[in-house]
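Report on one structure; see the data block that follows.
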Amino acid sequence: MENKSLESSQTDLKLVAHPRAKSKVWKYFGFDTNAEGCILQWKKIYCRICMAQIAYSGNTSNLSYHLEKNHPEEFCEFVKSNTEQMREAFATAFSKLKPESSQQPGQDALAVKAGHGYDSKKQQELTAAVLGLICEGLYPASIVDEPTFKVLLKTADPRYELPSRKYISTKAIPEKYGAVREVILKELAEATWCGISTDMWRSENQNRAYVTLAAHFLGLGAPNCLSMGSRCLKTFEVPEENTAETITRVLYEVFIEWGISAKVFGATTNYGKDIVKACSLLDVAVHMPCLGHTFNAGIQQAFQLPKLGALLSRCRKLVEYFQQSAVAMYMLYEKQKQQNVAHCMLVSNRVSWWGSTLAMLQRLKEQQFVIAGVLVEDSNNHHLMLEASEWATIEGLVELLQPFKQVAEMLSASRYPTISMVKPLLHMLLNTTLNIKETDSKELSMAKEVIAKELSKTYQETPEIDMFLNVATFLDPRYKRLPFLSAFERQQVENRVVEEAKGLLDKVKDGGYRPAEDKIFPVPEEPPVKKLMRTSTPPPASVINNMLAEIFCQTGGVEDQEEWHAQVVEELSNFKSQKVLGLNEDPLKWWSDRLALFPLLPKVLQKYWCVTATRVAPERLFGSAANVVSAKRNRLAPAHVDEQVFLYENARSGAEAEPEDQDEGEWGLDQEQVFSLGDGVSGGFFGIRDSSFL
C-alpha cells in the first residue's frame, strides 16, 4: 500500500522544465511545482520517463548521462534532435573543408570499397579539422571519445574514421606544436627587443597553479610596416612552496630555449612578490605592473573601507533576496510594468572584481524606485530598504567607477600598443575622476584618496617606471607633447631618448648589435658627413696616401661622437616638429610611413613598445572573453596544458577576438545575467567527466 501511494504521489507531480532552459534534454526532465506553478526545490529534478529523482547542480551533464544509461532509446532521440545544434557549434572547424564533388551511388560505394580517393585526402582534411577544433578551441583530446561527437562526425560523413585519443595526444598535437614552434623561433630570431608577460592562473578542477609566459615584440610584419607581435612560449605548473625559485628556473630555461636571453628588456606582471623576485634575479631591466591589476587593487582597497564595505554588503543581500524569492521576482516584474520600466533582473557581483560591483550598483540605481515599491508592500523585508544617504553614496560610486570602465573599454578596443597610453590615462584619472570635490561625501572622498594613492604609489613613485612610461608616451606621435610634465621633466625625457639612440649606435659600431631589420631601415655605419667624404674621395694612389688616410680619416674619436649626437638631436627635433597625430589614428602606421625619415628613433621605439601595459590582452582582462578562456583551460589534462595552451594562444594571435560568454568577464564589465545556470550546449554535451583526465 505504501509503495502504491508513493507511485501515485509521483505520478501526480506537475513537472516543469527550467525557465531558462536551452538544452533539449529538458524534454525528459523537470522540477516539481506547487498548485500555483512555483518550483518547490531547485536542487532536485525528476525524470519524466521513470520518475527517478536526480540531484541538480546547475548543468545538464548528469541528465544526459541518466538518459544514456537508463533510457537508450530516448537518448538516441535526444542525440538526433541536437545534431543541428552540434553542427552550429562546430561550423568553424569545418568551414575550411572543400565540398566533395558529387558522385554516382555506384561510384561512391566502389570508392569506399577500394579505399582510394577518399581515404587519402578527405580523411586528412577531416582529421586536420578535428585537430584544429581541439587546439584552437582548447578542447581536451578526450572529446573524440564522446558519443555525441562521434554522432556528429558520422552524420557529416559516415565514411570518416575518427582518430583515437592516443593518436591525437601523442602524435597529432606534438607534431602541430613543433611546426608552430619553428615559425615562432624564426620570428623571435628577427626581433630586436622583446618584453615578456606572465599570466598566473589556477585550474579549479585540478587545484593546480600555472603560469603562462608570453613574449611581445615590435617587428616588421611586412616591408616598411611596423607591427606588434605577441607569442605564447610556455605554460608551466608552479608549486605552493619555492614558487619564486621555480619561476626563476623555468624563465631562465625558456629564455635560453627561445634565444631571447639578451633581448628581454621588460616584464609585465601582477607585481606578485614571487614573479618580481624572479625577474630581479634574471636582471630584467623593467618591471611593469599590470594596469588592470593595479586598478583592481586600488578599487578593492576602497571597497574595504568600513562604511563602503557595509553598504556593499547590504546591496548584495538586497540583490540576493530578489534572486532567491520567486514572489519578490514576480513583484519586481509587476512594478516594472506599472512604472513603464524595461524588464530586467538585478545583477549579482563577484567580490573579487570591481567591474561586477559596478554593474550591480548601476542596476540598483536604475531600479531604485521599483525596488522601493516592492519593499514597501513586503512588510517582512522592510529592513532591506536602503536609506536616502545610501542611495546617494551608490550614485557617487557609480560616477567614480564609470571612467575606469570607459578606460577599460578603450584599452580593450585599441588595436595599437597600449604602453604609451598608460601615462595619459593615469594623468586623466588622477586629475579629474579622483580629484576630491567639496560636494563629495566623506566616504566618497576617502575612496578617491585610497585609489589615487595606489595608482601613484605603483607608477609615479618608482623613478625607473615613471621615466620608462614617459619615454614610451613621448615616442607616440599622439601624445609626444607631454602636457602633464614640466619643461624640465620633458627635457629629461628627450635626453633619455638621445642616450638610448646613441647607445644603440655604439652597439652597431662595436659589432655587438645587428638586428635583422637593419636591411629595411639601416643605421649608417658612420656619421653621414664622413661617409659622404669617403665616398666622394678617390682611393689613395700610393702608400703615402694610405698613411695620411690612417692619420686624418680615422673614425671613433670624439669628433665621431659629436656627429652622432648631432644626428640624433636633429632627428629628435624633426620628430617634435611633426604634426601631432589624431587620437584615433594609428601610431604604428605613422612610424611605418616615416622609416626613411627617421632611421634611429624607430630603434628606440622597438625597445620601449615591446613592453605591454597589461599582463594579458586587454580584451580578455576587462571583457567577458576571460570566462571563456578560463573555463576552457580548466578542463585540460595537466600533461597537455603546455602544448594546448601554446597552440591555442598562438592560433588566436592576430585572429578575431575570443567569442564572449554570456556571463561577466574577469572584471565583470559585461555582466548582465542574474546568475549562471550552466544550462547550455557546453554543459550538456561537452561536460568532460573526471575519467577524461586519466
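Keep in mind that glycine also has a Cβ here, set from the backbone N, Cα and C atoms.
Here the residue is the original one, while Swiss-Prot reports the published mutagenesis C47 to A with the comment Abolishes autosumoylation. Under the heading Zn(2+) binding site, Swiss-Prot lists C47, C50, H66, H71. For the published mutagenesis C50 to A, Swiss-Prot gives the following note: Abolishes autosumoylation. Swiss-Prot documents H71 to A as a published mutagenesis change and attaches the note Abolishes autosumoylation. P599 to A appears in Swiss-Prot as a published mutagenesis result, with the remark: No effect on homodimerization or nuclear localization. One mutagenesis experiment catalogued in Swiss-Prot, R633 to A, is accompanied by this note: No effect on homodimerization or nuclear localization.
Overlay of Swiss-Prot feature records on the structure.
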residue : record               : DSSP class
C47     : mutagenesis position : strand
H66     : Zn(2+) binding site  : helix
H71     : mutagenesis position : coil
P599    : mutagenesis position : coil
R633    : mutagenesis position : helix
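The Zn(2+) site is set by C47, C50, H66, H71; from the centre of their CB atoms, other residues of the chain with a CB within 8 Å are Y28, R48, I49, A52, I54, L67, N70, E74. Long-range C-beta contacts of H66 (Zn(2+) binding site), restricted to its own chain and to partners at least six residues apart, with a cutoff below 8 Å, comprise C47, A52, I54.
Among the mutagenesis positions C50, P599, R633, the ones whose Cα sits within 10 Å of the Cα of H71 (mutagenesis position) are C50. Here the CA atom of R633 (mutagenesis position) lies 37 Å from the CA atom of C50 (mutagenesis position). Counting only the Cα atoms, the space from R633 (mutagenesis position) to P599 (mutagenesis position) is about 43 angstrom. Of the listed mutagenesis positions, namely C47, C50, the sparsest Cβ surroundings within 10 Å are found at C50.
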